[in-house]
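Down below is the structure, laid out as C-alpha cells.
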Amino acid sequence: MCGGRGGIWLALAAALLHVSLQGEFQRRLYKELVKNYNPLERPVANDSQPLTVYFSLSLLQIMDVDEKNQVLTTNIWLQMSWTDHYLQWNMSEYPGVKNVRFPDGQIWKPDILLYNSADERFDATFHTNVLVNASGHCQYLPPGIFKSSCYIDVRWFPFDVQQCKLKFGSWSYGGWSLDLQMQEADISSYIPNGEWDLMGIPGKRNEKFYECCKEPYPDVTYTVTMRRRTLYYGLNLLIPCVLISALALLVFLLPADSGEKISLGITVLLSLTVFMLLVAEIMPATSDSVPLIAQYFASTMIIVGLSVVVTVIVLRYHHHDPDGGKMPKWTRIILLNWCAWFLRMKRPGEDKVRPACQHKPRRCSLASVELSAGAGPPTSNGNLLYIGFRGLEGMHCAPTPDSGVVCGRLACSPTHDEHLMHGAHPSDGDPDLAKILEEVRYIANRFRCQDESEVICSEWKFAACVVDRLCLMAFSVFTIICTIGILMSAPNFVEAVSKDFA
C-alpha cells in the first residue's frame, strides 16, 4: 500500500521536474541564441556565399479591382523560408525544444517588398513572429492586404480578361548576397469573388541588371489572371441597351400624323446617353483603347441619331405644301418606282381607282356642249338655272387618253378650258346661259386644282411612307449587325455567355 503511494508521488515529481527543466531549457536556449546576435548581419557561414531565400504566397481573396484608379486589392499570405547559420542548436542539449519564435526586429529577415505597391504605407504586411527550428530553418509568414498597381485593359469590357502582376524582391540585397528562389503560389484557400473568376496565378523568377552594378537583382513575379463575370453588366447595361435600340426602330412604325416621331427618337437618344455616362464612370480616363461596350453604345447612338434625321425628312415629305411644287422627277423615279417596287408597296387605292379609270376613260368637256339658238324659243319657269341646265342637256363625255381625267367627276383639261374661255361663246341672244357656263367653268377649274393638289399631297405622303419602310429595314439590319458584330468580337464572348448566363 505504501509502496504504491510512493510510486505515484515519484511519477508526479518526475513530471513536474520535466516541465520545469523544459521551461528552463527553452529560456536558456533563447539566451544562447540571441547572445552576440546582430540582426543586421547576414546569417551565413561564408560571407562570399549568397543566402538562399525561398519565396511563395497564398492568395486568399481578390477584394477589389479599381478600374478607374487601376489598383488591385488582394488578401495574401506571404511565405518566406531560409536557413540562419547562427540559430542552430542540438536538441539533445535542449530536450523538448523543437522550435522557437522570434519577434520582428530581433533576428535577421529578408527585406522583401512588393515593388508595384500602391499602398500609402508601401509595406502593407503585418509583421508576425519568425518560426525557427533546431536546424536553423526559419519560416516567416506575414499576412497583408496588398494594393498593387495594375494596368487595366478595358478593350473588351465587359468580356475582358485582366492580368495583374505582383512583383516581389529584396529592396537592398543583390543577387550575390541574397538568392531569391520562387515556389508555386497556393490557391487552395481562395475565396471566390462575385465579379471575377480566378483563372490562375503563375509565377516567374526574373533577374534584372542595372548600370550601377554588375550583380543581378532577382525578383519573383506572380501574374494574377482573372476573367470578369459578365452577368451583372449584361443585365444592367447590355440588355437595356439592346431593348432601347430596338425601341428606336419603332420611330419608323409610328404614323407621321401622331406628332410623336421626333419625341420618341430624342427620348431614346437621351436614354442611351445616360447609359453611356454610367459606363464612363466605371472606366478609367484613358485613350489607349475604347471599351467594347462603349463602341456598342456609340454605334447605337449614331443609328438613333440618324433615325432622328431621317424622321425629320419623313415629316417634311408628309406635310409638304402642294403649293411648294411638284415632286422632282428623280425623286419620283427612285422612291415611288424603284424603292416602292423593292419594298412591295402600292399607293393607297391604286388597285381600286386605276381599273375603273381604264374601263371608263371618259372626259367631259365644255367644248362638247352644243348650244342651239334655233331650236325654239327658250322657255322659262322663273329660275335662271333652269335655263342653264336646259342648255347643258346636250353635254356629253367623249373617251380620251388624257391622264388628267378624274373618274367619277366632271373635269376639263386646261387646253379645252382655255379654248372655251377665249374662243367659245354662246349665242348673242342668251346672256343667262353665258353666265351659267362661266360658273360651270369656274367650278370645274376649282375641282381640277383640288385634284391636282390631292395628287401632289398623296405623292409626297406615299414617298414619306416609302422612306419610313426603307429606313426600318435598313436600320434593323444595321442594328443586328452592330449588336452581333461588336459584342461577338470579344475573344472570350462564347465562354463568358456559356458560363455566366447558363
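Think of each number as a place in line: the chain as shown, counted from 1.
Just so you know, glycine gets a Cβ as well, placed from its N, Cα and C.
The model shown is predicted, which means the values in this text are computed figures rather than measured ones.
Noted in Swiss-Prot for the protein shown:
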BINDING   ARG42, VAL44, SER172, TYR210  Ca(2+) binding site
MUTAGEN   LEU141 to Asp  No change in inhibition by the alpha-conotoxin RgIA
MUTAGEN   LEU433 to Ala  Abolishes dependency on RIC3 for functional expression
MUTAGEN   LYS435 to Ala  No effect on dependency on RIC3 for functional expression
MUTAGEN   VAL440 to Ala  Impairs dependency on RIC3 for functional expression
MUTAGEN   ASN445 to Ala  Slightly impairs dependency on RIC3 for functional expression
How many other Cβ atoms are found within 10 Å of the Cβ atom of TYR210 (Ca(2+) binding site), counting all protein chains shown? 10
For ARG42 (Ca(2+) binding site), which residues in the same chain are close in space, meaning a Cβ under 8 Å from its Cβ, but six or more apart along the sequence? LEU51, TRP108, TYR173, SER177, LEU178
Would you kindly give the Cα-Cα distance separating LEU141 (mutagenesis position) and VAL44 (Ca(2+) binding site), rounded to the nearest Å? 21
Can you tell me the CA-to-CA distance separating LEU141 (mutagenesis position) and TYR210 (Ca(2+) binding site), as a whole number of Å? 30
Residue from LEU433, LYS435, VAL440, ASN445 whose C-alpha is spatially nearest that of TYR210 (Ca(2+) binding site), among the mutagenesis positions: ASN445
Going by Cα-Cα distance, which of the mutagenesis positions (LEU433, LYS435, VAL440, ASN445) sits nearest to SER172 (Ca(2+) binding site)? ASN445
C-alpha spacing of VAL440 (mutagenesis position) relative to LEU433 (mutagenesis position), in angstrom: 10
Mind giving me a neighbour count for SER172 (Ca(2+) binding site)? Other Cβ atoms within 10 Å of its Cβ, every protein chain shown. 9
